[in-house]
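Features of the protein shown, as given by Swiss-Prot:
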- 25-183: domain 'Tyrosine-protein phosphatase' (DOMAIN)
- Cys126: active site, phosphocysteine intermediate (ACT_SITE)
- Glu234 to Ala: No effect on GTase activity (MUTAGEN)
- Lys294 to Ala: Loss of GTase activity (MUTAGEN)
- Lys294: active site, N6-GMP-lysine intermediate (ACT_SITE)
- Arg299 to Ala: Loss of GTase activity (MUTAGEN)
- Arg299, Arg315, Asp343, Gly344, Glu345, Lys458, Trp459, Lys460, Arg528, Gln529, Arg530, Thr531, Asp532, Lys533: GTP binding site (BINDING)
- Glu345 to Ala: Loss of GTase activity (MUTAGEN)
- Arg528 to Ala: Strongly reduced GTase activity (MUTAGEN)
Amino acid sequence: MAHNKIPPRWLNCPRRGQPVAGRFLPLKTMLGPRYDSQVAEENRFHPSMLSNYLKSLKVKMGLLVDLTNTSRFYDRNDIEKEGIKYIKLQCKGHGECPTTENTETFIRLCERFNERNPPELIGVHCTHGFNRTGFLICAFLVEKMDWSIEAAVATFAQARPPGIYKGDYLKELFRRYGDIEEAPPPPLLPDWCFEDDEDEDEDEDGKKESEPGSSASFGKRRKERLKLGAIFLEGVTVKGVTQVTTQPKLGEVQQKCHQFCGWEGSGFPGAQPVSMDKQNIKLLDLKPYKVSWKADGTRYMMLIDGTNEVFMIDRDNSVFHVSNLEFPFRKDLRMHLSNTLLDGEMIIDRVNGQAVPRYLIYDIIKFNSQPVGDCDFNVRLQCIEREIISPRHEKMKTGLIDKTQEPFSVRNKPFFDICTSRKLLEGNFAKEVSHEMDGLIFQPTGKYKPGRCDDILKWKPPSLNSVDFRLKITRMGGEGLLPQNVGLLYVGGYERPFAQIKVTKELKQYDNKIIECKFENNSWVFMRQRTDKSFPNAYNTAMAVCNSISNPVTKEMLFEFIDRCTAASQGQKRKHHLDPDTELMPPPPPKRPRPLT
């Protein structure tokens, strides 16, 4: 780690918890003014801020125990000049729980301090104030205050949510002070744990921190969250699809997807579109694009890695194994594809009143280890048809693939010239699609890019533009006012509430859940729970959607722009209302788009 760099995941980690057992205050490390150039004012945590917080509580802290392995984060003199004794107790923390010697030293110095200064708090911090900090505080509660380990862990989690989140720390506590078989599973990781895109998970001394529940043999891998009980497809039972929760297979699949995409961050590596607005719509005139309908489906990447080794990866980076789904090699139908990564979405078609799950493939990143993701998008579409779809159909003709035994069907999703956009939305095509569609996707013809892609544009009718929030229902009131429930809406990477929503009887069940909301009549309105997502939209994404809501590209504007782009490509002069120095022009008469082929 660079000597002047802020610790990974520190920025939006909460500064402090609540006092534990009236004796301890858990907090993250403070950063001195030397780091201000890297930290926005609202995210700073100077030593002086700790002093101001203690004064607001009208409590005195007499001792601060620093568990980190460095002295670079802040000047201890800034602590000591406030009358707080400072002690450095180095704990490794990189995949290692505090040793017995660390624990004995911590308990001894805290006990001695409490005997001499019983009313004063002891502050404890590691880098983030959760695992090493929680471990040692819990050990003290058990050894010196006769608490059960269950009560100690639960109390710390209430004071510093979500508590100790490393499974090996919890197991070690229960091994020392209880029954290791009764150790609880680690809680869901908080959003701030997934915010850095560095490829190395370094802590304060530059060492790599191991991942919970994973093998160190995977090398330079980011910490990946495990969501137990993930649902594959909401509202439909799909036989033959089971979640992968055990190592090493889980980590191997996640790592392979990351490597194939060239993704150095954590979490889902797939390309993510942005909302179309009056600025980025101009990209349609600057580079070649294809268009397809936007299905209201569930995003999945598919890793094909040999016979009975087909896996689906969702936006939470959860992994599912798919049985009885075969992808033969075109040149030899007896062989099975491997080292192949697809991108697409699961949709539910309604056929004769029955729900039929299908996987629509709309991109390919690797084909039998070949980096086809670097090819032109048109080439990739041909690859999907020729190498993925056609060989399956050929083998079905021989009777060697029984489609009725497959958990879901597989199809390729076609893309068209952008001049067909009107027909996709308004023609018979829209009526013939047997699943929900809520807009259009405009795909540039360049190579595949993982993560947020500012040139992949999604257009939705203004009435359907939405944001995925985390809902937190809070009881609020004021002087002369009756307390009432308020729905606070949070987005990723932003500590304060982004917006509010009226709390109804229906909404109460979604407290602390991810909900999709639209903006209607000057207020946010609940649409549905997003069971396929564990995190809200990022702040920048939410702001982009809000911009498209307040300043939307209407269907008429979109059609006009595309018509004029088409005219320009045919050598005709064009001028449209989104160009600078032009006035709003009425929509041109409808043109008959080229047939969809």
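Note: Cβ is positioned from N, Cα and C throughout, glycine not excepted.
Substituted residues are absent from this model; it holds the original ones throughout.
Looking at the domain 'Tyrosine-protein phosphatase' (25-183) alone, the prediction's average pLDDT is 92. A straight line from the CA of Cys126 (active site, phosphocysteine intermediate) to the CA of Asp532 (GTP binding site) spans 33 Å.
Cβ-based neighbour count (10 Å, all protein chains) for Arg528 (mutagenesis position) stands at 13. Using CA atoms as reference points, the mutagenesis positions Lys294, Arg299, Glu345 were checked against Arg530 (GTP binding site), and the closest is Arg299. Neighbour counts of Cβ atoms within 10 Å were compared across the recorded positions Lys294, Arg299, Arg530; the minimum falls on Arg299. Closest by Cα distance to Lys294 (mutagenesis position), from the binding-site residues Asp343, Trp459, Asp532, is Trp459. Among the recorded positions Glu234, Glu345, Asp532, the residue whose Cβ has the fewest other Cβ atoms within 10 Å is Glu234.
The binding residues for GTP are recorded as Arg299, Arg315, Asp343, Gly344, Glu345, Lys458, Trp459, Lys460, Arg528, Gln529, Arg530, Thr531, Asp532, Lys533; their greatest pairwise CA distance is 25 Å. Of the recorded residues, Trp459 (GTP binding site) and Arg299 (mutagenesis position) place their C-alpha atoms 17 Å from one another. Cα of Asp343 (GTP binding site) to Cα of Arg528 (mutagenesis position): a span of 25 Å. Spatial neighbours are here defined as Cα atoms within 10 angstroms of one another, and by that definition the neighbours of Arg299 (mutagenesis position) among the recorded positions Glu234, Glu345, Arg528, Asp532 are Glu345, Asp532. Rounded to a whole number, the C-alpha distance linking Asp532 (GTP binding site) with Glu234 (mutagenesis position) is 8 angstrom. Looking at Glu234 (mutagenesis position) and Arg528 (mutagenesis position), their Cα atoms lie 12 Å from each other. Across the structure, Glu345 (mutagenesis position) and Arg528 (mutagenesis position) place their CA atoms 19 angstrom apart.
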